[in-house]
Each structure stands twice: as C-alpha cells, then as structure tokens.
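Enquirer: Shown below is the structure under consideration.
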Amino acid sequence: MAQVAGKKLTVAPEAAKPPGIPGSSSAVKEIPEILVDPRTRRRYLRGRFLGKGGFAKCYEITDLESREVFAGKIVPKTMLLKPHQKDKMTMEIAIQRSLDHRHVVGFHGFFEDNDFVYVVLELCRRRSLLELHKRRKAVTEPEARYYLKQTISGCQYLHSNRVIHRDLKLGNLFLNDEMEVKIGDFGLATKVEYDGERKKTLCGTPNYIAPEVLGKKGHSFEVDIWSIGCIMYTLLVGKPPFETSCLKETYMRIKKNEYSIPKHINPVAAALIQKMLRSDPTSRPTIDDLLNDEFFTSGYIPSRLPTTCLTVPPRFSIAPSTIDQSLRKPLTAINKGQDSPLVEKQVAPAKEEEMQQPEFTEPADCYLSEMLQQLTCLNAVKPSERALIRQEEAEDPASIPIFWISKWVDYSDKYGLGYQLCDNSVGVLFNDSTRLIMYNDGDSLQYIERNNTESYLNVRSYPTTLTKKITLLKYFRNYMSEHLLKAGANTTPREGDELARLPFLRTWFRTRSAIILHLSNGTVQINFFQDHTKIILCPLMAAVSYIDEKREFRTYKLSLIQEFGCCKELASRLRYARTMVEKLQSSKSAVAHVKASA
C-alpha cells in the first residue's frame, strides 16, 4: 500500500469494478461541494474551476473557518488503481510536503475520501509563465532576469534538499498576485538517495527533456539546468530552442544539440544559454553557479513587476530609482514600434543591448488576421450542431483575459469614447485619435499620440497642451464612477507599479446590436445591447470569454469548442464576431472610431 510519511493512500475496493456494471465507480463521481478533511475536520468550500491536467482537476477552495483561499488539486481514485499510479501520487505528495520556500508552491495538506484524493496547495492567481509567454512571446531582458532569478532560487532550494524537479517548464512556473515565481507540479520529481546516484527511469515526458534522459544513460540534477536553459531561451527568443511540429524531429535535434540563437540576443545572454544547453551534463554549470553569471551580475533586475506585464511590455524608467518622485519630469518614451521594450528619454537602462529590438514585431493589424482565421475555422465546423455537446469540457480558465472593458460611455459626437478597464483604470480615445489613460491610483497618466508614441506623466505634472484632455478624462471618470460603477477607493500603489503600461483602446465602432472594441494587446470585445451579454476574444490565447445574461463569466479555448461543441447562443455570437473582425480588419484606418452599421 502506498504511504506518505506514515499516512496511507487508500483506494476503495469498489473502484476496481469493471466498467458498465451498475455501481461501478469507473463512471466519474461528482466532486462534493464541501470537502472535509476527516483527520483535522477542516471543511473547504469548492469554488471556481481553475483547470485540469493529467488526471487532476483544480479548483479554488476556501477554508470555511479561516476563510483562507487555496488551490485544491483533486484526483479521482479511479485513476490511481495501478501500483505505479499510486506510487507516483505518493511520491509527489511526499516530496511537496517536505518543501517550504518562497519560490516553491506552498503545500497545505492532503486528505481523501472514498472517491478522491485532495491536495491543498498555495493559490497562484496569475497562472503561469506559459500564459504570459503565449500573450507576450519574447519578453524584455530585465523581465527574463527577474523570472529566471526566482526560478533559480527555488531550484537551488530543491537541489540543496536532494530533489530533482525533472519537469521545469513555463507551465510549471506559477505566478502569485505579487508576480512572484512559484515552482509547482512535482509529478515527475525524484529524490536523490546518495551522492552520485544517476536516475535511470522517468515516467512521463518532460517538456524540455535533456539529451541524457533521451539516451537513457542515467541522469541527475543537471537535467534541471538544461530545462532552465530552455526556459531562458524561450523567454528571450519567444519560442523553445528545439521546437518542431514533429516530436521525433524535436528529439533528434536535442540529441544532436541542434539549435540556433538569433543575432539580436545579447551575447552575454547567449553565452549563458549555450553553457546550460551543453550536451555533456558534467560540463553544464551547477545551480549555484548560475546567479554568479555576468548575465545576472551586470544587468538590471527589477525588484518587482506590475501585473500589466502579463500582457504588455513594461516601461523601464530608472534602475534603481534614485530621483525623488516629486521632482521627476514627465517621461516620454521613444517610439520604436509597438513590440519593442520602451526606452524612456530621461534615463537609459544599464545596458544598451537590453533594449535591442526583438526579432519579431507585432503585426500591423494587431492580430486581427489570426483572430479571423481562428473564427473561420471554428465556425466552419458548426459547433452548436454536434450530436453531443460538452461545452464544459472546452473550458480553460487559464486563458481568462488580463484586461477587458468593464464600462464605457460614448461622447464621440463631441470628444470621444471613455472607458474603464477591469482594473479600474480609465481611458479616453479622443476624436483626434490620441488616447489618455489614468491608472487606478488616480494619479499616473499614459498619453498615446496618433503615431503610438507613449508618454508617462501624472496629474500633478503635465504639459499645458494636455490640460483640456486631462479635464475631459476626469469628467469621464467622474461620470462613470457616479452613473456606471460602484465607486471604489483608490488602490494603494505598490513597488513595481512605476513600470506598468496599460493596453489602450485601438479602435471601436457601434452597430445596431453591439459595440465592438479592439484593444492594443489584440483583445476584441463585443458587448451586445439587447441582452447585455459580452464576448472577449484573445487571438494570442486562441480563447473566448463569454459573459451570459446571468453575468456568469466563462473562458473557453476555441480549439476545444471545435472538439466538444457549444450552445447555440455562444455559436451565434462567434459567427457575428467573425463578421465584426472582418469589418475591423477592412477599415482603412484601424486606429480610431470606425463608422459602421450592421
């Protein structure tokens, strides 16, 4: 019987009944709404669905006594019938419960009933670096340093405790509300029992698999260094080093060490990647060597990052800040194209190469072509006409948008369109195609000129040429506070907020039945007037969020809707969306208010 530190994992005998026989628990049991730990008598309320992976489903769970919120990983015992499955689960729990580090997902206990095993973990609300990567592709060098430093710190702790993670990848590097990295998912992890032990077997396929694992030569801590090399490459280049469309070809490239680093990558960064991706595991740096590399010692590492970095690049003003904030002049960013990290005129970052233009640039149509293609493919399969529709299987909460428009007011006959984002920041797209945004602190401002050049100011210090626009912005903000929203107190500024950049409203138009809004991060939102339903489309995540008449907010992957189908209501809105995206794309000037009627 599998055992975790004196506590057995039991699988009820009836779970082994063959399928199709009445009473067989091979039919998936309903997960209870209240989860009870029989040992401590703690009770948890099962809340929002967070996602699924492997055998497990993950939910937000709330301790009914302390009101603390956790992530509950729930595994049906029907999936733990074979000894190796049970042993794997036992090992995962045993390893994770032995760990306690700032950059490792916190373990808060586990328990079971007849049907499920429940693991109580730290909740990471900002998902993982995988979603960030899908939205951002390549990140700026200071951001890469920030995420890598924390990942290495967590991995140092694992290695010092003789744990090899064996599946370090973007999807297993989770982010909390403070944008701190937490290493999670110890399903493939193992413990080194004695010095020099080489592990021979590995159940499962790691994402960034090292050549010595493929060669079955025995492996150890060096596999995690290889994975960190792949992570660093992916963060800076925007795609994994050995990626091909065919797994066999990818493995061949790994074995041959066949990859190339684009010329625009800083040579210091390229050198560190090359060291970590050496075929010979003994010639790779150890985890303790990494943070002493020039890449980390010579470059700027932000102490905090704003959550806006999940979808748009940050602005780097001063590293570290030495100027009294009250004396700072408004900072104006040099416009280098929308996807380049913004350089501010006042102070340059530590290294010139940090600001080099990424190899790819954001498409001129802001991902409308991709969205059109995605919607065309989806609508072609007629998802609401399937014989069996299982819309809930298409749900993917990890793809939930970072920003959407929560309120808007149309004054375009005189001034422009005012709107509020879900984080309570407020913006106006003026009729002259300029934009002004006030952050949710009620003080910071972002001004975007017609040519997309961005400037950063505050309500206490701005050029007189902007006086009228700032007065109008405040008017819009007050109007929406009084008439359209629950007035909320200003949020307290936190460290890292000075690096925030918000997506802005790129273009919009109204039809008889809806308003269509296109944000600069690629998101398209359609609000339907009659029933107040909304859809929010993200081409980078290839996902749609649907807010129905009951104001329930659910996010689906478009590819999974193709596979599992969807209700007629969502299908008709997705057909309408395709027509609207086509209209957005064909408008000659997709940077302001498009006149339309449909």
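Glycine is treated like the rest: Cβ placed from N, Cα and C.
Since we're looking at a predicted model, the values are computed, not measured.
I grabbed these lines from Swiss-Prot:
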type     : residues      : note
ACT_SITE : Asp167        : active site, proton acceptor
DOMAIN   : 44-296        : domain 'Protein kinase'
DOMAIN   : 404-482       : domain 'POLO box 1'
DOMAIN   : 504-586       : domain 'POLO box 2'
MUTAGEN  : Ser128 to Asp : Increases activity
MUTAGEN  : Ser128 to Ala : No effect on activity
MUTAGEN  : Thr140 to Asp : No effect on activity
MUTAGEN  : Asn172 to Ala : Abolishes activity
MUTAGEN  : Thr201 to Ala : Abolishes activity
Enquirer: With DSSP as the yardstick, break the domain 'POLO box 2' (504-586) down into helix, strand and coil residue counts.
Expert: 26 helix, 32 strand, 25 coil
Enquirer: Which one, from the mutagenesis positions Ser128, Thr140, Asn172, Thr201, has the smallest tally of other C-beta atoms lying within 10 Å of its C-beta?
Expert: Thr201
Enquirer: Mean pLDDT across the domain 'POLO box 1' (404-482), rounded to an integer, is what?
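Expert: Reported value for the domain 'POLO box 1' (404-482) is a mean pLDDT of 94.
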Enquirer: Could you give the Cα-Cα distance between Ser128 (mutagenesis position) and Thr201 (mutagenesis position), in whole Å?
Expert: 27
Enquirer: Just the number: how many Å between the Cα atoms of Thr140 (mutagenesis position) and Thr201 (mutagenesis position)?
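Expert: Answer for this pair: 37 Å between alpha carbons.
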Enquirer: Three states by DSSP: which one describes Asp167 (active site, proton acceptor)?
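Expert: In the DSSP reduction, Asp167 (active site, proton acceptor) maps to coil.
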Enquirer: Hey, what's the Cβ neighbour count for Asp167 (active site, proton acceptor) at 10 Å?
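Expert: Cβ-Cβ neighbours of Asp167 (active site, proton acceptor) within 10 Å number 23.
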Enquirer: May I ask for the distance between Asn172 (mutagenesis position) and Thr201 (mutagenesis position), taken between their Cα atoms and rounded to an integer number of Å?
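Expert: Here the two Cα atoms are 21 Å apart.
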Enquirer: Looking only at DSSP and grouping its letters into three states, which state does Thr201 (mutagenesis position) belong to?
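Expert: Note: Thr201 (mutagenesis position) is coil by DSSP, not helix or strand.
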Enquirer: What is the separation, in Å, between the Cα atoms of Thr201 (mutagenesis position) and the residue listed as 'active site, proton acceptor'?
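Expert: About 14 Å separates the two Cα atoms.
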